[in-house]
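These notes are about the structure you will find just below.
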Amino acid sequence: MAEGEESKKMNLQTSYFDVVGICCSSEVSIVGNVLRQVDGVKEFSVIVPSRTVIVVHDTFLISPLQIVKALNQARLEASVRPYGETSLKSQWPSPFAIVSGVLLVLSFFKYFYSPLEWLAIVAVVAGVFPILAKAVASVTRFRLDINALTLIAVIATLCMQDFTEAATIVFLFSVADWLESSAAHKASIVMSSLMSLAPRKAVIADTGLEVDVDEVGINTVVSVKAGESIPIDGVVVDGSCDVDEKTLTGESFPVSKQRESTVMAATINLNGYIKVKTTALARDCVVAKMTKLVEEAQKSQTKTQRFIDKCSRYYTPAVVVSAACFAVIPVLLKVQDLSHWFHLALVVLVSGCPCGLILSTPVATFCALTKAATSGFLIKTGDCLETLAKIKIVAFDKTGTITKAEFMVSDFRSLSPSINLHKLLNWVSSIECKSSHPMAAALIDYAISVSVEPKPDIVENFQNFPGEGVYGRIDGQDIYIGNKRIAQRAGCLTDNVPDIEATMKRGKTIGYIYMGAKLTGSFNLLDGCRYGVAQALKELKSLGIQTAMLTGDNQDAAMSTQEQLENALDIVHSELLPQDKARIIDDFKIQGPTMMVGDGLNDAPALAKADIGISMGISGSALATETGDIILMSNDIRKIPKGMRLAKRSHKKVIENVVLSVSIKGAIMVLGFVGYPLVWAAVLADAGTCLLVILNSMILLRDEREAVSTCYRSSTSSPVKLEEDEVEDLEVGLLQKSEETSKKSCCSGCCSGPKDNQQK
């Protein structure tokens with residue numbers, strides 16, 4: 001696929017190629033040897049399961065067609081993949097295979113007319129040319145692949161005057177190879193659909209001209225009509241609409257966008273007209289990074305794959321030597337029935353190609369990674385996928401992960417008679433303007449709502465203390481804002497902190513304001529749980545996974561969250577510093593493989609310590625995204641158990657593929673040893689095993705069959721299905737109308753349990 005990801009200074013372009021000649025990982029070195037000798041190729045990578053080669057090259061030195069020519073000189077059957085190809089081409093077998101098959105069928109009529117037997121030889125000649133070309137290319141590189149082994153089997157059967165079997169070998173091998181290529185191409189279509197999400201054209205709002213997205217710079221205003229895809233990441237500067245973000249986040253419901261809302265490339269404007277000011281170049285958009293991440297993951301090898309590849313290096317030589325022994329030793333011993341032993345040697349020889357076994361892991365991994373990516377669950381490496389299937393403990397951060405991080409100030413007070421509330425709020429909001437914590441935005445919004453204008457320019461020496469709070473110097477005063485621990489930072493003994501928490505119970509997050517060592521103010525913050533958290537925790541428990549919550553918030557706030565989740569969490573730790581979270585993760589890892597889910601700076605050490613770290617891609621900080629092994633593209637925690645089930649299914653498919661590839665070849669060899677050495681069956685088993693492995697792995701690309709939920713939530717006019725006695729409670733999770741209504745709850749628990757004290 002000639003993809004327009006160019007660097008003007010270096011004239012670089014990324015091109016994608018379908019390379020049918022890649023059967024398994026053993027061909028990767030062949031591709032490498034070819035491309036390293038081509039002038040202008042800067043870097044390349046090979047994705048074996050989809051038979052894809054990705055090449056970054058200088059367009060002034062070499063074109064995609066010249067790269068195709070170089071690959072085809074090695075008989076790799078390469079072609080340029082059109083950009084974002086998403087349709088499956090109906091392709092017939094090669095003319096060689098068709099002619100060979102017709103002649104083979106006609107040769108079976110030899111029992112009625114004996115001269116037709118010679119048509120089998122013609123069938124061999126007609127169909128053997130593609131096999132011969134690939135076999136010669138393989139031998140010249142001092143390798144014995146399945147084409148070379150099959151050619152040896154064909155020549156040997158011809159020498160034994162078994163013409164019909166020779167023709168059968170050629171025809172079955174050609175058809176199986178065609179079916180295998182078609183299946184691999186079908187698997188690659190899903191990956192191609194990811195790359196074609198973002199449109200290639202954008203309309204400049206000022207002029208109405210349509211230009212290539214690669215020519216659109218940052219801060220350019222583009223227009224997007226209803227029904228069109230947003231071309232580049234940006235911010236809405238005019239208009240409003242509903243946007244379908246399912247392609248990136250997996251979120252089924254439209255998201256409302258107004259002025260200053262962030263929008264992403266490849267999402268669809270469902271209604272309305274908007275103008276978007278771009279905030280990134282096309283190559284730096286979320287969808288581009290997402291595609292790159294998936295490609296990198298698919299190129300990576302799992303531990304299982306590395307082990308199988310290592311074993312396969314010794315498998316083929318050992319089998320070839322064994323086949324030679326079965327052919328030579330009977331001759332030396334002057335055994336009478338040499339034909340049987342020669343056929344047995346050929347069966348063993350054809351079984352010497354371990355392609356099916358080598359493909360068993362990467363194809364399943366490829367399909368699982370692709371399916372996860374299309375669901376908004378980005379897994380960075382194959383090893384992460386393997387580890388994900390073995391997780392025993394999942395730890396969650398609270399703020400921004402379990403809860404929405406949409407704080408609301410419920411109480412702000414000055415505790416010093418000499419400082420009025422207006423002045424204190426001005427100090428706090430000015431300092432918080434320099435912080436990226438979700439609580440900071442709530443304090444700023446509260447200040448603006450009471451007509452206090454933050455002035456970040458007056459803040460000096462701003463400092464952030466993870467797990468504690470922030471500091472800033474204003475008007476010659478040292479101001480500290482944070483939780484209990486900030487008191488020690490301010491020089492105030494915690495024992496001297498007034499017990500103001502008694503009036504701030506019921507799960508509210510409490511903040512303190514110090515001027516020097518003196519406590520001068522306090523505030524309360526309210527936060528609610530995300531939709532679906534309780535349901536996700538129950539699903540994890542059904543998978544036999546233990547859940548925990550790690551938070552730097554106070555004990556009351558932590559226990560209030562636990563109550564909202566109907567005590568779904570197994571373990572709750574509160575008032576933790578970032579290093580405390582990392583230490584607890586170490587303790588969990590002693591019990592079993594551990595996963596950490598977080599979204600902020602305070603989670604980075606714990607994410608790094610865990611066997612698997614999941615960062616929230618939409619709400620998460622840049623550091624958390626880099627630290628995490630998996631990126632959750634939306635804030636829907638329910639994708640985590642879904643991703644874990646996919647990982648377990650992938651692990652199961654790998655085992656099935658290994659058993660399938662070994663057992664089929666084993667069965668053919670057993671038949672040979674007990675007196676039925678069928679060479680054509682051995683050829684069919686070898687090529688057929690690869691096909692079965694691919695088809696079995698492609699089951700992972702299907703949607704997982706899920707039970708119909710009793711409760712549905714929608715941001716549009718979609719129907720809501722509740723139990724009959726709960727029809728009135730249509731605003732589950734919002735402020736309840738009465739005490740009677742508040743006692744009712746959503747039947748599935750997807751709205752996070754009891755709804756007491758939740759805010760609209």
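From the backbone N, Cα and C atoms, a Cβ is placed for every residue, glycine too.
Unsubstituted: the structure retains its original residues.
The feature domain 'HMA' is assigned by Swiss-Prot to 13-79. Here the residue is the original one, but Swiss-Prot notes a mutagenesis experiment at this spot, Asp397 to Ala: Loss of metal transport. Residues annotated as active site, 4-aspartylphosphate intermediate in Swiss-Prot, with similarity to another entry given as evidence: Asp397. What Swiss-Prot records for Asp599, Asp603 is Mg(2+) binding site.
Location within the structure of each feature annotated in Swiss-Prot.
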residue: Asp397; record: mutagenesis position; Cβ neighbours (10 Å): 25
residue: Asp599; record: Mg(2+) binding site; Cβ neighbours (10 Å): 27
residue: Asp603; record: Mg(2+) binding site; Cβ neighbours (10 Å): 34
Remark   = In DSSP terms, the domain 'HMA' (13-79) comprises 22 helix, 23 strand, 22 coil
Message = Tell me the coarse DSSP state (helix, strand, coil) of Asp397 (mutagenesis position).
response = strand
Query = Rounded to the nearest angstrom, how far is the Cα of Asp397 (mutagenesis position) from the Cα of Asp603 (Mg(2+) binding site)?
reply = 7
Task = Look up Asp599 (Mg(2+) binding site) in the DSSP assignment and report helix, strand or coil.
result = coil
Note = Students should find that the Cα atoms of Asp599 (Mg(2+) binding site) and Asp397 (mutagenesis position) sit apart, in Å rounded to an integer, by 8
